[in-house]
Structures are given as structure tokens and as C-alpha cells.
Amino acid sequence: ASVTFWTLDNVDRTLVFTGNPGSAAIETITVGPAENTTVEFPGSWVGNWYAYPTDAEDVPGMLGEVQFGGWNGLTYFDVSAIVNPTDHDNVKQMWPAESRKPMSGCEVFPCDNAYWLPDDIQTKVTHEVDLWTTLGAGSTGLTF
């Protein structure tokens with residue numbers, strides 16, 4: 001299982017990972033626009049991540065959330081604004097690497113394709129175990 005992080009602007013960011021109880025710890029990393037960065041996860045990892053500019057204060061923002069190896073071996077994922085809906089500059093979109101469908105999140109926030117309230121029905125599901133996540137302002141040029 002993996003997530004590839006694609007920085008769309010010129011900002012270096014720190015990525016902080018929080019695993020659910022029983023999930024392995026994933027090291028905090030720094031990513032930037034020079035190249036995409038792929039993080040490997042254990043096959044049944046459940047948790048989330050957020051990003052913040054490396055030269056800024058560590059403030060949790062928009063979350064990328066995932067459950068690898070969930071019910072029937074599926075991957076469940078979403079972009080969540082519940083913790084900090086004012087973060088419009090860090091975690092933006094998530095999608096399965098091969099099919100690129102379904103996509104969660106927004107190229108420009110706010111939109112109706114992310115979790116805003118705890119009872120929103122926004123969790124996406126895929127048979128794939130490799131995902132992409134965009135960071136920062138800009139467009140992938142992909143059509144979802």
C-alpha cells in the first residue's frame with residue numbers, strides 16, 4: 001500500500017501521519033515541488049495525515065484519511081475538512097493511482113466532494129492499494 005504525494009505549487013511541506021491504535025507509526029517527512037514522494041504503508045494501516053508549510057507553525061489542517069485492507073480487503077479514503085475547514089492550501093485531492101476514480105477532495109476549496117460534517121457521506125472506496133494525494137495550489141491537469 002502506498003500514497004504518492006504530488007506538490008502542485010512551490011512550497012516545501014511537512015507531512016504528519018497519525019495511525020489509529022494498532023497501526024504502525026509512519027515517520028513525519030518533508031516533501032516539495034522538485035519530485036513526487038511515495039510513502040509505503042503496511043497493508044492494513046488505518047489513519048490520517050495533514051501537511052503544513054515547513055517554514056510555518058505545525059497546525060493540523062485538511063486531512064487525508066485512509067483505511068488500507070478494510071472490509072473485503074478494500075481501501076477506503078477521503079479528504080476531511082472536519083478538523084480545520086479553513087486550510088485550503090495543503091491536502092487537496094486523493095484518488096486511486098491506476099483508475100483515478102473515485103476522487104475525494106477539491107482542487108479549490110470549498111467544494112462538495114470532501115467531509116465537512118461528521119455525518120457527511122463522502123468516504124470513497126477502491127480495490128486499489130496505491131493512492132495519490134495532491135498538496136498546494138494548482139491543477140493536476142487530470143480529469144476526474
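For all residues, glycine too, the Cβ spot is worked out from N, Cα and C.
Keep in mind the model shows the original residues, not the substituted ones.
What Swiss-Prot notes for the published mutagenesis of PRO96 to Ala is this: Increased IgE-binding of the 91-V--P-102 and 94-M--G-105 peptides. Secondary structure at PRO96 (mutagenesis position), taken from DSSP and collapsed to helix, strand or coil, is strand.
Long-range Cβ contacts of GLU98 (mutagenesis position) within its own chain (separation 6+, distance under 8 Å): GLU128, ASP130. Annotation of the mutagenesis experiment GLU98 to Ala in Swiss-Prot: Increased IgE-binding of the 91-V--P-102 and 94-M--G-105 peptides.
For the mutagenesis experiment ARG100 to Ala, the note given by Swiss-Prot reads: Significant decrease in IgE-binding of the 91-V--P-102 and 94-M--G-105 peptides. Around the Cβ of ARG100 (mutagenesis position), the same chain contributes LEU142, PHE144, each under 8 angstroms and 6 or more positions distant in sequence.
The number of other Cβ atoms within 10 Å of the Cβ belonging to LYS101 (mutagenesis position), over all protein chains shown, comes to 11. Quoting Swiss-Prot on the mutagenesis of LYS101 to Ala: Significant decrease in IgE-binding of the 91-V--P-102 and 94-M--G-105 peptides.
Under DSSP, LYS101 (mutagenesis position) is assigned to coil, being neither helix nor strand in the three-state scheme.
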